[in-house]
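Data first, discussion second: the structure below is written as C-alpha coordinates.
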Amino acid sequence: MAETKIVVGPQPFSVGEEYPWLAERDEDGAVVTFTGKVRNHNLGDSVNALTLEHYPGMTEKALAEIVDEARNRWPLGRVTVIHRIGELWPGDEIVFVGVTSAHRSSAFEAGQFIMDYLKTRAPFWKREATPEGDRWVEARESDQQAAKRW
(Lines of atoms letter the chains of each structure in order from A and count residues from 1; the text may use other names and numbers.)
(Lines give C-alpha, C1' and ligand atoms only; values in the text may rest on other atoms or scores of the structure.)
Protein backbone atom coordinates (compact mmCIF):
# COMPACT_ATOMS: atom_id res chain seq x y z
CA MET A 1 0.00 0.00 0.00
CA ALA A 2 1.35 3.40 -1.00
CA GLU A 3 1.60 5.95 1.80
CA THR A 4 2.43 9.64 1.71
CA LYS A 5 3.45 12.14 4.38
CA ILE A 6 3.39 15.86 3.55
CA VAL A 7 4.26 18.52 6.14
CA VAL A 8 4.60 22.28 5.65
CA GLY A 9 5.45 24.29 8.73
CA PRO A 10 8.07 26.15 10.75
CA GLN A 11 9.18 23.19 12.88
CA PRO A 12 12.65 21.72 12.35
CA PHE A 13 12.72 18.11 11.21
CA SER A 14 15.13 15.29 11.93
CA VAL A 15 16.34 13.11 9.07
CA GLY A 16 17.08 10.43 11.67
CA GLU A 17 13.47 10.50 12.83
CA GLU A 18 12.02 10.48 9.31
CA TYR A 19 14.11 7.59 7.98
CA PRO A 20 12.69 4.69 10.05
CA TRP A 21 9.14 5.19 8.74
CA LEU A 22 10.44 5.21 5.17
CA ALA A 23 12.61 2.12 5.70
CA GLU A 24 10.25 -0.19 7.59
CA ARG A 25 8.48 -1.80 4.60
CA ASP A 26 10.10 -5.09 3.61
CA GLU A 27 8.80 -4.86 0.04
CA ASP A 28 10.90 -1.75 -0.60
CA GLY A 29 14.53 -2.42 -1.46
CA ALA A 30 15.49 1.23 -1.92
CA VAL A 31 15.20 4.33 0.24
CA VAL A 32 16.40 7.61 -1.27
CA THR A 33 16.43 10.87 0.68
CA PHE A 34 17.34 14.46 -0.09
CA THR A 35 17.80 17.27 2.40
CA GLY A 36 18.10 20.89 1.28
CA LYS A 37 19.77 23.49 3.52
CA VAL A 38 20.04 27.27 3.68
CA ARG A 39 23.29 28.45 2.08
CA ASN A 40 25.26 31.37 3.48
CA HIS A 41 25.58 32.88 0.00
CA ASN A 42 23.59 33.40 -3.20
CA LEU A 43 24.30 35.31 -6.41
CA GLY A 44 27.70 36.30 -5.06
CA ASP A 45 26.34 37.89 -1.88
CA SER A 46 26.34 36.78 1.75
CA VAL A 47 22.99 35.55 3.05
CA ASN A 48 22.29 36.20 6.73
CA ALA A 49 18.80 34.68 6.81
CA LEU A 50 16.11 33.26 4.54
CA THR A 51 12.39 33.77 5.06
CA LEU A 52 10.08 31.28 3.35
CA GLU A 53 6.41 32.06 2.81
CA HIS A 54 3.69 29.88 1.31
CA TYR A 55 0.03 29.82 0.38
CA PRO A 56 -1.60 27.65 3.10
CA GLY A 57 -3.76 24.87 1.73
CA MET A 58 -2.69 25.48 -1.85
CA THR A 59 0.92 24.55 -1.09
CA GLU A 60 -0.01 21.21 0.48
CA LYS A 61 -2.36 20.49 -2.43
CA ALA A 62 0.39 21.25 -4.96
CA LEU A 63 2.83 18.96 -3.11
CA ALA A 64 0.23 16.16 -3.02
CA GLU A 65 -0.32 16.54 -6.77
CA ILE A 66 3.43 16.35 -7.39
CA VAL A 67 3.66 13.15 -5.33
CA ASP A 68 0.63 11.70 -7.16
CA GLU A 69 2.30 12.43 -10.49
CA ALA A 70 5.48 10.73 -9.29
CA ARG A 71 3.42 7.70 -8.22
CA ASN A 72 1.87 7.56 -11.70
CA ARG A 73 5.35 7.43 -13.26
CA TRP A 74 7.18 5.09 -10.87
CA PRO A 75 6.20 2.19 -8.60
CA LEU A 76 6.68 3.86 -5.23
CA GLY A 77 6.10 2.75 -1.67
CA ARG A 78 6.31 5.53 0.89
CA VAL A 79 6.95 9.19 0.14
CA THR A 80 7.71 11.99 2.60
CA VAL A 81 7.87 15.67 1.67
CA ILE A 82 8.63 18.18 4.43
CA HIS A 83 9.12 21.88 3.71
CA ARG A 84 9.82 24.48 6.35
CA ILE A 85 8.50 28.03 6.34
CA GLY A 86 9.35 31.10 8.38
CA GLU A 87 12.75 32.60 9.15
CA LEU A 88 15.69 30.25 8.70
CA TRP A 89 19.44 30.70 9.10
CA PRO A 90 22.44 29.44 7.11
CA GLY A 91 22.88 25.75 7.82
CA ASP A 92 19.21 25.20 8.72
CA GLU A 93 17.43 22.41 6.88
CA ILE A 94 14.65 23.63 4.57
CA VAL A 95 13.32 20.61 2.73
CA PHE A 96 13.30 16.83 3.05
CA VAL A 97 12.17 14.39 0.38
CA GLY A 98 12.21 10.66 1.06
CA VAL A 99 11.11 8.04 -1.46
CA THR A 100 10.95 4.25 -1.29
CA SER A 101 10.56 1.70 -4.05
CA ALA A 102 11.39 -1.90 -4.78
CA HIS A 103 14.36 -0.76 -6.91
CA ARG A 104 16.87 2.08 -6.65
CA SER A 105 16.34 3.56 -10.12
CA SER A 106 12.67 4.31 -9.43
CA ALA A 107 13.47 5.79 -6.02
CA PHE A 108 16.30 8.00 -7.33
CA GLU A 109 14.33 9.24 -10.33
CA ALA A 110 11.15 9.89 -8.34
CA GLY A 111 13.06 11.80 -5.66
CA GLN A 112 14.70 14.01 -8.25
CA PHE A 113 11.38 14.51 -10.05
CA ILE A 114 9.65 15.55 -6.82
CA MET A 115 12.38 18.09 -6.02
CA ASP A 116 12.43 19.48 -9.57
CA TYR A 117 8.66 19.93 -9.57
CA LEU A 118 8.60 21.25 -6.00
CA LYS A 119 11.05 24.00 -7.01
CA THR A 120 8.90 25.04 -9.99
CA ARG A 121 5.28 24.22 -9.12
CA ALA A 122 4.78 24.57 -5.38
CA PRO A 123 3.77 28.07 -4.18
CA PHE A 124 6.70 29.04 -1.96
CA TRP A 125 8.34 32.46 -1.87
CA LYS A 126 11.84 33.17 -0.58
CA ARG A 127 13.22 36.43 0.78
CA GLU A 128 16.92 36.68 1.56
CA ALA A 129 18.42 38.99 4.15
CA THR A 130 21.81 40.18 2.88
CA PRO A 131 24.20 42.84 4.21
CA GLU A 132 22.83 45.13 1.46
CA GLY A 133 19.18 44.57 2.48
CA ASP A 134 16.35 42.14 1.84
CA ARG A 135 15.49 40.81 -1.62
CA TRP A 136 13.01 38.35 -3.07
CA VAL A 137 14.55 35.31 -4.73
CA GLU A 138 13.42 34.87 -8.31
CA ALA A 139 12.86 31.52 -9.98
CA ARG A 140 15.99 30.15 -11.62
CA GLU A 141 16.09 29.18 -15.26
CA SER A 142 18.12 26.10 -14.27
CA ASP A 143 15.19 24.90 -12.11
CA GLN A 144 12.79 25.35 -15.02
CA GLN A 145 15.12 23.40 -17.31
CA ALA A 146 15.46 20.60 -14.75
CA ALA A 147 11.67 20.27 -14.52
CA LYS A 148 11.27 20.23 -18.32
CA ARG A 149 13.30 17.04 -18.69
CA TRP A 150 10.48 15.07 -17.09
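Including glycine, each Cβ sits where the backbone N, Cα and C put it.
Sequence unchanged from the original; the noted substitutions are absent.
For PHE34 (mutagenesis position), the same-chain residues that are 6 or more apart in sequence and have a Cβ closer than 8 Å to its Cβ are VAL95, PHE96, VAL97, GLY98, GLY111, MET115. One mutagenesis experiment named in Swiss-Prot is PHE34 to Ala, and its note says 4-fold lower activity than wild-type.
A strand conformation is recorded for GLU128 (mutagenesis position) in the three-state DSSP classification. Listed in sequence order, the residues of the same chain lying 6 or more apart from GLU128 (mutagenesis position) and placing their CB within less than 8 Å of its CB are ASN42, ASP45, VAL47, ALA49, LEU50, ASP134, ARG135, TRP136, VAL137. For LYS37, VAL38, ARG39, HIS103, ARG104, LYS119, LYS126, ARG127, GLU128, the entry in Swiss-Prot reads substrate binding site, with the evidence type similarity to another entry.
Mutagenesis annotation in Swiss-Prot: ARG39 to Ala, described as 24-fold lower activity than wild-type; the structure shown retains the original residue. Classification of ARG39 (mutagenesis position) by DSSP places it in coil, neither helical nor stranded. ARG39 (mutagenesis position): 13 other CB atoms within 10 A of its CB, across all protein chains.
DSSP assigns MET115 (mutagenesis position) to a helix. Quoting Swiss-Prot on the mutagenesis of MET115 to Ala: 4-fold lower activity than wild-type.
Around LYS119 (mutagenesis position), taking its Cβ as the centre, 18 other Cβ atoms fall within 10 Å, counting all chains. Per Swiss-Prot, mutagenesis LYS119 to Ala is noted as: No activity.
In Swiss-Prot, a mutagenesis experiment is listed as LYS126 to Ala, annotated with the note 58-fold lower activity than wild-type. Accumulates large quantities of reaction intermediate. For LYS126 (mutagenesis position), the count of additional Cβ atoms within 10 Å of its Cβ stands at 17 [all protein chains shown].
According to Swiss-Prot, the mutagenesis experiment GLU128 to Lys carries this note: 17-fold lower activity than wild-type.
Remark: ARG140 (mutagenesis position) has LYS119 as non-local neighbours, by Cβ distance under 8 Å and separation of at least 6 in sequence. In the three-state DSSP scheme, ARG140 (mutagenesis position) is classed as coil. For ARG140 to Ala, Swiss-Prot lists a mutagenesis experiment annotated as follows: 2-fold lower activity than wild-type.
ARG104 (substrate binding site) sits 29 Å from ARG39 (mutagenesis position), counting Cα to Cα.
In sequence order, GLY91, ASP92, GLU93, ILE94 make up the list of same-chain residues 6 or more apart from LYS37 (substrate binding site) whose Cβ falls under 8 Å from its Cβ. The separation of ARG39 (mutagenesis position) from LYS126 (mutagenesis position), Cα to Cα, is 13 Å.
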